[in-house]
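Shown next, in structure tokens, is the structure this report addresses.
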Amino acid sequence: MSSFDYLKTAIKQQGCTLQQVADASGMTKGYLSQLLNAKIKSPSAQKLEALHRFLGLEFPRRQKNIGVVFGKFYPLHTGHIYLIQRACSQVDELHIIMGYDDTRDRGLFEDSAMSQQPTVSDRLRWLLQTFKYQKNIRIHAFNEEGMEPYPHGWDVWSNGIKAFMAEKGIQPSWIYTSEEADAPQYLEHLGIETVLVDPERTFMNISGAQIRENPFRYWEYIPTEVKPFFVRTVAILGGESSGKSTLVNKLANIFNTTSAWEYGRDYVFSHLGGDEMALQYSDYDKIALGHAQYIDFAVKYANKVAFIDTDFVTTQAFCKKYEGREHPFVQALIDEYRFDLVILLENNTPWVADGLRSLGSSVDRKAFQNLLVEMLKENNIEFVHVKEADYDGRFLRCVELVKEMMGEQG
């Protein structure tokens, strides 16, 4: 017998033809015939519900299996991802509830080796981006402000989380965690069974505390969507023919990472026919925007550190030099893009004419160098002045500066 024989009986009792039933239920007659004879392995729930509704029958709904994962995700790491992937393959719907507390989170940052503090939006974005193709995963943010940390805050926290889940309509069948000590607490305070995933950390031996303490040491455990947050940026500045581009390339090679080339040179070739004589004030915002995109790309794919050929202060300095005024859009990017290490190269290497340079005299080079220093100070940008005149000495000095910035983490 077919599991849908009761539908055949209902159709006969109502005296309807298959075509009439199919039309009313939003399906073809052929699909309905195969459905009634159990020829379709995974019938559409929507079509089945429409068919039951037309025949006046109650649609037999299967109880969903709901899972929930709690965490700070500060930061998200591959151990979290393993837990979540295991959980979401065992349930129909998985809810990830990210807890945040401004005071606690600030303390975690201050006790860490992280160069910047992740915001709540940063942490949500990591989760949303990482699991965006898995439609049975839902992401939530839960404010834990004022709740004592474990193990003292279970009563207050559990009351808060129960109210939160009730508001969101979340009725978990199971809680998934890797923390063995939390399982009895979840059962006692929430009345929900816990499924432990890799509690011994045999597959993913990592914790958020380890990454906060030394991100670069545990780089392999930081997910693709999270790595750009931890990337350190090094901007190499200097006047024309100061060796910036060559040095950036050499540094990226030696640190096995990415670099952002000077977009202004590409812009001159692609928009001005390779000659700066047509450059005007309205070009500087486009140059700055293009350079920002180069930087973002380099940071996204970097291996711990990204090297930047020329910063926005330099772009602004050229605008001021040639146009007699600063550009507000370029200034906005100066304010937005703050690099971890800014190296200003002394303009004391041989000047090389390449068709895109016009400040070749010693007087012009010195004046532009002074302008760069002045504007860096005006924008409260700390920098290291590298004065070595020979290329090898300059290279070695910059390598040491980068290693110093990376610290023991490098």
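Cβ coordinates are placed from backbone N, Cα and C, and glycine is handled just like the others.
At each noted position, the model has the original residue.
As recorded in Swiss-Prot:
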- 70-73, H77, R104, 144-157, 177-179, 204-206: NAD(+) 1 binding site (BINDING)
- S259, A260, W261, Y294, I295, D296, F297: NAD(+) 2 binding site (BINDING)
- 7-62: domain 'HTH cro/C1-type' (DOMAIN)
- V21 to M: Loss of DNA binding activity (MUTAGEN)
- A22 to T: Loss of DNA binding activity (MUTAGEN)
- P43 to L: Loss of DNA binding activity (MUTAGEN)
- H77 to A: Complete loss of NMN adenylyltransferase activity (MUTAGEN)
- H80 to A: Complete loss of NMN adenylyltransferase activity (MUTAGEN)
- R123 to H: No NMN adenylyltransferase activity. Binds DNA independently of NAD; when associated with N-173 (MUTAGEN)
- S173 to N: No NMN adenylyltransferase activity. Binds DNA independently of NAD; when associated with H-123 (MUTAGEN)
- R212 to C: No NMN adenylyltransferase activity. Binds DNA independently of NAD (MUTAGEN)
- G264 to D: No RN kinase activity (MUTAGEN)
- D354 to N: Affects RN kinase activity (MUTAGEN)
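Locations of recorded Swiss-Prot features on the structure.
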{"residue": "P43", "record": "mutagenesis position", "DSSP class": "coil"}
{"residue": "F70", "record": "NAD(+) 1 binding site", "DSSP class": "strand"}
{"residue": "H77", "record": "mutagenesis position", "DSSP class": "coil"}
{"residue": "W154", "record": "NAD(+) 1 binding site", "DSSP class": "helix"}
{"residue": "S173", "record": "mutagenesis position", "DSSP class": "coil"}
{"residue": "A260", "record": "NAD(+) 2 binding site", "DSSP class": "strand"}
{"residue": "I295", "record": "NAD(+) 2 binding site", "DSSP class": "helix"}
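Residues S259, A260, W261, Y294, I295, D296, F297 are listed as the NAD(+) 2 binders, and the farthest two of them sit 12 Å apart at their Cα atoms. Calculated from their C-alpha atoms, the gap between W154 (NAD(+) 1 binding site) and V21 (mutagenesis position) amounts to 55 Å.
Each of T258, Y263, H291, Q293, A298, V299, A306, I308 belongs to the same chain as S259, A260, W261, Y294, I295, D296, F297, is absent from that list, and has a C-beta within 8 angstroms of the C-beta centroid marking the NAD(+) 2 site. Annotation for F297 (NAD(+) 2 binding site): spatial neighbours T258, A260, criterion Cβ-Cβ under 8 Å with sequence separation of six or more.
When DSSP labels each residue, the domain 'HTH cro/C1-type' (7-62) comes out as 35 helix, 0 strand, 21 coil, counted as helix, strand and coil in that order. Closest in space to I295 (NAD(+) 2 binding site), of the recorded positions given as P43, T177, R212, is R212, taking the CA atom of each residue. Under 8 Å, Cβ to Cβ, and six or more positions away along its own chain, G146 (NAD(+) 1 binding site) finds D101, V156.
All chains included, 17 other C-beta atoms sit within 10 angstroms of the C-beta of W154 (NAD(+) 1 binding site). Ranked by CA distance from H80 (mutagenesis position), the recorded positions A22, P43, F70, R123, S259 have F70 at the top as the closest. A22 (mutagenesis position) has F70 as its nearest neighbour among the binding-site residues F70, N205, Y294, going by CA to CA distance.
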